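Taken straight from Swiss-Prot:
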- ASP59, GLU60, MET61, GLY62, LEU63, GLY64, LYS65, THR66: ATP binding site (BINDING)
- 46-208: domain 'Helicase ATP-binding' (DOMAIN)
- 325-481: domain 'Helicase C-terminal' (DOMAIN)
- 1011-1051: domain 'HNH' (DOMAIN)
- LYS65 to Arg: Abolishes ATPase activity. Abolishes endonuclease activity; when associated with A-1021 (MUTAGEN)
- LYS163 to Asp: Loss of DNA-dependent ATPase activity (MUTAGEN)
- GLN519 to Ala: Abolishes interaction with PCNA; when associated with A-522; 525-A-A-526 and A-1075. Abolishes interaction with PCNA; when associated with A-525 (MUTAGEN)
- ILE522 to Ala: Abolishes interaction with PCNA; when associated with A-519; 525-A-A-526 and A-1075 (MUTAGEN)
- PHE525 to Ala: Abolishes interaction with PCNA; when associated with A-519 (MUTAGEN)
- TRP625 to Ala: Abolishes interaction with 'Lys-63'-linked polyubiquitin (MUTAGEN)
- THR631 to Ala: Impaired interaction with 'Lys-63'-linked polyubiquitin (MUTAGEN)
- TYR632 to Ala: Abolishes interaction with 'Lys-63'-linked polyubiquitin (MUTAGEN)
- ASN634 to Ala: Abolishes interaction with 'Lys-63'-linked polyubiquitin (MUTAGEN)
- MET643 to Ala: Impaired interaction with polyubiquitin (MUTAGEN)
- HIS1021 to Ala: Does not affect endonuclease. Abolishes endonuclease activity; when associated with R-65 (MUTAGEN)
- PHE1075 to Ala: Abolishes interaction with PCNA; when associated with A-519; A-522 and 525-A-A-526 (MUTAGEN)
Amino acid sequence: MPRVHNIKKSLTPHISCVTNESDNLLDFLPDRLRAKLLPFQKDGIIFALKRNGRCMVADEMGLGKTIQAIGITYFYKEEWPLLIVVPSSLRYPWTEEIEKWIPELSPEEINVIQNKTDVRRMSTSKVTVLGYGLLTADAKTLIDALNNQNFKVVIVDESHYMKSRNATRSRILLPIVQKARRAILLTGTPALGRPEELFMQIEALFPQKFGRWTDYAKRYCNAHIRYFGKRPQWDCRGASNLNELHQLLSDIMIRRLKTEVLTQLPPKVRQRIPFDLPSAAAKELNTSFEEWEKIMRTPNSGAMETVMGLITRMFKQTAIAKAGAVKDYIKMMLQNDSLKFLVFAHHLSMLQACTEAVIENKTRYIRIDGSVSSSERIHLVNQFQKDPDTRVAILSIQAAGQGLTFTAASHVVFAELYWDPGHIKQAEDRAHRIGQCSSVNIHYLIANGTLDTLMWGMLNRKAQVTGSTLNGRKEKIQAEEGDKEKWDFLQFAEAWTPNDSSEELRKEALFTHFEKEKQHDIRSFFVPQPKKRQLMTSCDESKRFREENTVVSSDPTKTAARDIIDYESDVEPETKRLKLAASEDHCSPSEETPSQSKQIRTPLVESVQEAKAQLTTPAFPVEGWQCSLCTYINNSELPYCEMCETPQGSAVMQIDSLNHIQDKNEKDDSQKDTSKKVQTISDCEKQALAQSEPGQLADSKEETPKIEKEDGLTSQPGNEQWKSSDTLPVYDTLMFCASRNTDRIHIYTKDGKQMSCNFIPLDIKLDLWEDLPASFQLKQYRSLILRFVREWSSLTAMKQRIIRKSGQLFCSPILALEEITKQQTKQNCTKRYITKEDVAVASMDKVKNVGGHVRLITKESRPRDPFTKKLLEDGACVPFLNPYTVQADLTVKPSTSKGYLQAVDNEGNPLCLRCQQPTCQTKQACKANSWDSRFCSLKCQEEFWIRSNNSYLRAKVFETEHGVCQLCNVNAQELFLRLRDAPKSQRKNLLYATWTSKLPLEQLNEMIRNPGEGHFWQVDHIKPVYGGGGQCSLDNLQTLCTVCHKERTARQAKERSQVRRQSLASKHGSDITRFLVKK
């Protein structure tokens, strides 16, 4: 192989970041980014720059490759646009890092590709973030756009995703990376187990540098002919000449280990825990081993497919056989209340067994497997990192073993092994990375007499190969063997059986009518029952329960929430919110929906109007409170008025809180005094008034220390020194823009000029100002930012999402929301969803008005009518129909069509199904698949699916509200997950003392038999469909738990019934109540 032998190794120049020369080389970086870099990270950036921006950064996991790549590409920002290719679950963390370290980029300049047709903003964005999952053979529109864009700078994160020469994503990415002028490949495991996995990455950076594939395979992969049965096969899975390969790689790859450059990081301690399995648990596995030995004794006795199928079956049987012992081990670890740890597994059966162990121990946990969406994974990671009550993370080795940070954990348990050391080390370093403050203990559970012992030996052999190739020395997974006597209890573990849905449930596992009659809602013990009391909603009861418990609690900042974990306790709350959520005011309007706010504002404002008259009333004893509606003095323990049954929390005000409140009717004459007088109102009243009259509060320019203190956003005394600064001009007003993809808020001047800084509102609430320059410690700026954070926090998550997606610049988020709402088209539709028939009618009407024709598009782009079709340039056949005759066909068979009827204008441009505007130019339409040209933009696509597809609608609402009821704040999704993952025999106990006890018997038993999300929470229309709220956007939707949804539906049904009766009565006579109305 002459090309390989003639390679001249370029010695890596010795670079020390202590010298002034290296510091001068990094002067181009933003000050904050340069100050954050560690010395070895500066070395990595300079290494790449000296190779003209084409290299591989292969530092060990957890050493900060992301920030190095950002620094490298920033040097070449004049050559952007920049393409960043990452695993799909890391799109948003990468976007967060880009916005954090390059604040000069505006939100509009960063484009996160959402689907295979989302290419409209690619040509106008400076940074494009793309997930590997979209690089498939059918993504023709996306592939064409990537090739046409000609990205000059490319980052490929976790570049070992390109290890296979035959994978579609490798073939798509290879020409894009080769064509780019600068290309940075990032991976902590360039080769997961074999040298063959390096070839595609090297070929992407330097084509033909190591020769052709056959030359490389023969030289470094020990390629040879091998027979599987009678079939010869070219085997490239070996390794040879590894020292030479290591020397050649050092010219294009920089790799540092944590033991070399991060000596202050606490150590990683591995421990191997072998144990014996009970004979009953390993019965099936022993049978498979006998079959395996029979095949191995007979040469050429089985085909490759048979052998691999047997190994896969043994792998799964090993998981089931050791699941009982793994459960006992997890329970043993949970006995230490101070431990937070990760559990990694591969098979769903093992993940299920681990989850059951945590549920049986009544511990809060998170679980990430392949079914969890990318956005939800980030939410779960934040929960584990920040919530001290979430002690266990149950993770899939493949789904959560790369790119995520779990430094809050001090222990890692491997319930199963995997086939290569790369995945194992990646999983280990989720906890052992920069930011870890304690040593990480890693436990490998090895079941003797199973596939584990064989896999452990295989992992060490592969580790020697990868260590020699990447690090220049032989390595193995160093793990001390644990004390056998200490783990003897594992061999006595009970055999575990999968939670099979087809298993027949015993009668004891289901609710019966007798038990249902005995059930009591736990909240009934805290609420006195008068003789005549109307039925109250679950929202009112739960909210009152939280408020009462908040008063009694020693920590007034914590919300007493309902707990679904300790379900056997008679006095436990029903759900436990995240710590972050608990830090907010317990009566914050951000948790209220528009409909709820509307119900609460009216009596509250009325009570303010009556306050003036009550000021002259003398103070009452402490044990009583006065109703503001009927003035009756009630016992302090009653949560509602004994006379008029008005709830104490909504329309009643304590006498001692009614100081200096003016009549609402005088507000118009003295608007300047309103903001000062509102300060004396209680928190709930102040926030409700802020929602009812946002304009006044937004226009108020006086921000007194008292309001700041009430919101928990006080200025530090030491900050008074920042009264003047020459580094930044002082503006009396700031503009803001919310990022579309992260929680960050970008700051602009009042003229709309970007100030190259951004922040996270939650950080400001926690008094963390490190993301902002020191100049923003000025008192004027602090006041403006604090005021923004207060207003922003008062909005619900759904309202914040509306502002983010708008991309607008604004001063006040409340006023911005009002402006966006005004601009939206007001529609009054009593139909729930858009149907294909609605689309067909709209398309035909468009064609009749402006000309053109209609066509039937399907996902397969197959012709539906052989008589009316047109052959496009790329050979795809799409039927073109006559708009005057197709309507009759649709009325005969309205739901048999698998596609949509789309209008095409006279120029041949297909029109958007949502807005009837051209989706693309004619030349592009010929190249694109007809199915990809349904919509003109991602916005129209989302709006269309939200209005026509229930599953898509639920998914989008879930992304924002995470399955938390917006009326009673119950985390219904968490209860669903616990019930789904629990053994069927224990599901009844889980449901027994929760908010679901109000549901009918059959519904409860269905939850036990076959739990689904729809049994626990629903997406409800705030403005009901019958009232004109159908086919709405997300701002008219909210999450409701099943109980609240049922009660709200019943209330709405009663209202509709009354309206119908009144309408019917008005046809035959006049309503007598009209004579009683005062004119």
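Each residue, glycine too, has its Cβ placed from N, Cα and C.
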Euclidean distance between Cα atoms of ASN634 (mutagenesis position) and LYS65 (mutagenesis position), Å: 65
Per-state residue totals over the domain 'HNH' (1011-1051) - DSSP helix, strand, coil: 19 helix, 11 strand, 11 coil
ASP59 (ATP binding site) and HIS1021 (mutagenesis position), Cα-Cα, nearest whole angstrom: 50
Closest of LYS163, TRP625, ASN634 to THR66 (ATP binding site), Cα positions, mutagenesis positions only: LYS163
Environment of ASP59, GLU60, MET61, GLY62, LEU63, GLY64, LYS65, THR66, the listed ATP site - residues of the same chain whose CB lies within 8 A of the CB centroid: GLY188, ARG433, ILE434
Cβ neighbours of MET61 (ATP binding site) where a neighbour is any other Cβ within 10 Å: 21
Secondary structure of GLY62 (ATP binding site) (DSSP, helix/strand/coil): coil
Assigned conformation of ASN634 (mutagenesis position) - DSSP reduced to three states: strand
PLDDT averaged over every residue in the domain 'HNH' (1011-1051): 91
Euclidean distance between Cα atoms of LEU63 (ATP binding site) and LYS163 (mutagenesis position), Å: 22
C-alpha spacing of TRP625 (mutagenesis position) relative to ASP59 (ATP binding site), in angstrom: 67
Fewest other C-beta atoms within 10 angstroms, as judged across LYS65, LYS163, HIS1021, which are the mutagenesis positions: HIS1021
Assigned element (helix, strand, coil) containing LYS163 (mutagenesis position), judged by DSSP: coil
Pairwise Cα distance for TRP625 (mutagenesis position)/GLU60 (ATP binding site) [Å, integer]: 65
Inter-residue C-alpha distance, GLY62 (ATP binding site) and ASN634 (mutagenesis position) (nearest angstrom): 61
Inter-residue C-alpha distance, GLY64 (ATP binding site) and ASN634 (mutagenesis position) (nearest angstrom): 62
ASN634 (mutagenesis position) versus GLU60 (ATP binding site) - Cα distance in angstrom: 68
Proximal but sequence-remote residues of the same chain as LEU63 (ATP binding site) (Cβ under 8 Å, at least 6 apart): PHE40, GLN41, GLY188, ARG256, LYS258, VAL261, LEU262, ARG433, ILE434
Alpha-carbon distance [MET61 (ATP binding site); ASN634 (mutagenesis position)] in Å: 64
